[in-house]
Amino acid sequence: MANKPSAEELKKNLSEMQFYVTQNHGTEPPFTGRLLHNKRDGVYHCLICDAPLFHSQTKYDSGCGWPSFYEPVSEESIRYIKDLSHGMQRIEIRCGNCDAHLGHVFPDGPQPTGERYCVNSASLRFTDGENGEEING
């Protein structure tokens, strides 16, 4: 795991929602994320450590209210944790580099993987493939 900034540094540099989601395993309200409707070509990175997580070509509209992807950039980019909270059985996804909470993965996505990586915008930074512009979720 990468060296992660201290909680004080993160609180100073992140919005309340970004801190809540990435550090406290929170979930942003559905249909509110800044990157939900982003359709530009580029790469979605971890907001905390900037590790690449998802290519825009794997993003799709699942209708669930959070950015959805069917595949990460690599197996190493995501860490999978069994999550039994809230009376449900789910698989939590975290950044494979810094362990920031991203969201959950579900087995109801499109082909070719059949998986839906349901990710909080607040855990992501998008880098535009054409002009390099960065947008924090």
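Cβ from N, Cα, C; glycine included.
Keep in mind the model shows the original residues, not the substituted ones.
Owing to the predicted nature of the structure, the values given are computational and were not obtained by experimental measurement.
Here is what Swiss-Prot records for this protein:
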{"type": "ACT_SITE", "residues": "Cys118", "note": "active site, nucleophile"}
{"type": "BINDING", "residues": "Cys46, Cys49, Cys95, Cys98", "note": "Zn(2+) binding site"}
{"type": "DOMAIN", "residues": "7-129", "note": "domain 'MsrB'"}
{"type": "MUTAGEN", "residues": "Cys46 to Asp", "note": "Loss of activity; when associated with S-49; S-95 and S-98"}
{"type": "MUTAGEN", "residues": "Cys49 to Ser", "note": "Loss of activity; when associated with S-46; S-95 and S-98"}
{"type": "MUTAGEN", "residues": "Cys95 to Ser", "note": "Loss of activity; when associated with S-46; S-49 and S-98"}
{"type": "MUTAGEN", "residues": "Cys98 to Ser", "note": "Loss of activity; when associated with S-46; S-49 and S-95"}
Its residues classified by DSSP, the domain 'MsrB' (7-129) shows 28 helix, 40 strand, 55 coil
What is the nearest of the recorded positions Cys46, Cys49, Cys118 to Cys98 (mutagenesis position), using the Cα of each?
Cys49
Might you list, by sequence position, any residue in that chain lying six or more from Cys46 (mutagenesis position) with a Cβ less than 8 Å away from its Cβ?
Leu53, Cys95, Asn97, Cys98, Ala100, Leu102, Ser123, Leu124, Arg125
May I ask which residues of the same chain, at least 6 positions away in sequence, place their Cβ under 8 angstroms from the Cβ of Cys118 (active site, nucleophile)?
Ser62, Cys64, Trp66, Pro67, Ser68, Gly103, His104, Val105, Phe106
Which number gives the other C-beta atoms within 10 angstroms of the C-beta of Cys95 (mutagenesis position), all protein chains shown included?
25
Restricting attention to the domain 'MsrB' (7-129), give the mean pLDDT.
96
